[in-house]
Structures are given as structure tokens and as C-alpha cells.
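Student: Dumping what Swiss-Prot says about this protein:
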type	residues	note
BINDING	40-47, 89-93, 147-150, 177-178	GTP binding site
MUTAGEN	Gly2 to Ala	Loss of myristoylation. Loss of targeting to membrane
MUTAGEN	Cys3 to Ser	Loss of palmitoylation
MUTAGEN	Ser47 to Asn	Dominant negative (GDP-bound form); no effect on vacuolar trafficking. No effect on the interaction with VPS9A
MUTAGEN	Gln93 to Leu	Constitutively active (GTP-bound form); no effect on targeting to plasma membrane. Loss of interaction with VPS9A
MUTAGEN	Asn147 to Ile	Blocks nucleotide binding; loss of targeting to endosomal membrane. No effect on the interaction with VPS9A
Amino acid sequence: MGCASSLPDRNSGTLSGLSNSENAVPADAKNLRVKLVLLGDSGVGKSCIVLRFVRGQFDATSKVTVGASFLSQTIALQDSTTVKFEIWDTAGQERYSALAPLYYRGAGVAVIVYDITSPESFKKAQYWVKELQKHGSPDIVMALVGNKADLHEKREVPTEDGMELAEKNGMFFIETSAKTADNINQLFEEIGKRLPRPAPSS
């Protein structure tokens, strides 16, 4: 289950609302705006990660995302750079897979999420890595996230497997828990640090 029911209807994404703008659009070198898309199997907690990051909330009883949801959040990094994330949370159900390229086209960041208790979701994460390598922007920042780290007693995907997949594909890896908020802010802070910076104007 996702956290989609906690998101207002006005934030639901539609195809007409998609933008193919630049991957990261700076107002200046210290103010960045970037389109971020979350990909992964249904039920891995993509919406819960977004809701925890944007609103500091967690809803274990919510419904799955249908289509896609849109939210935005701005953070300040230690170097005084501000990053505005325009976050597209895509549906994980198989019938929506064909729509995913419409959401990650033009994205500067892709966050691929799997559930550490679900080997099947890890296989799907590998699929999304390949899809992004084929069709994503060449300079896209990619993160691999093993979610539900609080369920360590039910773990079926070793941490080492996630680390290996990320290392092989030039991604960074982190394990999170949307339920406890563990590593959620750290995930987005690390993404912000890895975004390309515009050259200073002369």
C-alpha cells in the first residue's frame, strides 16, 4: 500500500501537466529547481517516502497511487544552495508501466525504490535501472533506495545486493524507513549535493 490517499486530489498528475523542461533549471548558482521522479513496484512505499519528506507524515492505511501524484518541496543545503524538488510519484502497478516514460522524460533525478522484504520488488528495481539507462537523460542523477528498513527482521534483500547494483550502475544507495523517517531527509540532501551546478556567469 502507498500513502497516496493522504495527498490532495489537486496534486494528482495528468499527462497534460507534464513538462519536458531542462533537467535542472537554476535561477542562479545557489537556487536550483529539478524534476524528480520516483519509480518502483507497487507497495514499496514511494508515496510514503514523499509524504514523509514533504509533510513529515506517515499513513500505513492509505491506498495505492493511481497514475501519478505531484508534490514539491524546497531544501537548503549546507553550502547555502537551495533546491526545489518537483516530485512525480508514479504508480507501481504493471498496467501503468507504459506511462512511466512520460513522467521521467526531462527528469533530472530518478529515485528507484524497492522493499527490502520483497525480492520481486528488487528485480523490478533492476528493470527500472535498465529503462532509465536506455531512455532517461544522459546526465540524470539516479538513486537506489531500499525502503522499509524498519522491517529488518523480515529482510529478504541483503544490503550488499543493493550496494552492488548501485555501484555497478553509477548510482548512490541508501536504505530508508518512511515509517520511522530514518534516512528520508538524508536521501534528498544527498541528491541535492549531486545535482550539476551551473557555471558562474562571467
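Along the chain as shown, residues are numbered 1 onward.
Cβ atoms here come from the backbone N, Cα and C positions, even for glycine.
Those substitutions? Not in this structure, it's all original residues.
Source: prediction; values computed, not measured.
I'd like to know what surrounds each of these features in this structure.
Tutor: When other Cβ atoms within 10 Å of the Cβ of Ala149 (GTP binding site) are tallied across all protein chains shown, the result is 21.
Cβ neighbour count for Ser47 (mutagenesis position) (all protein chains, 10 Å cutoff from its Cβ): 30.
On its own chain, Asn147 (mutagenesis position) has Val44, Gly45, Lys46, Cys48, Ile49, Val113, Tyr114, Asp115, Ile116, Glu175, Thr176, Ser177, Ala178 as residues at least 6 apart in sequence with a Cβ closer than 8 Å to its own Cβ.
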Student: Across all the protein chains here, work out how many other Cβ atoms are within 10 Å of the Cβ of Gly43 (GTP binding site).
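Tutor: Taking all protein chains shown, Gly43 (GTP binding site) has 17 Cβ neighbours within 10 Å.
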Student: Distance check, please: Cα of Thr90 (GTP binding site) against Cα of Ser47 (mutagenesis position), rounded to an integer number of angstrom.
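Tutor: Approximately 9 Å lies between the Cα of Thr90 (GTP binding site) and that of Ser47 (mutagenesis position).
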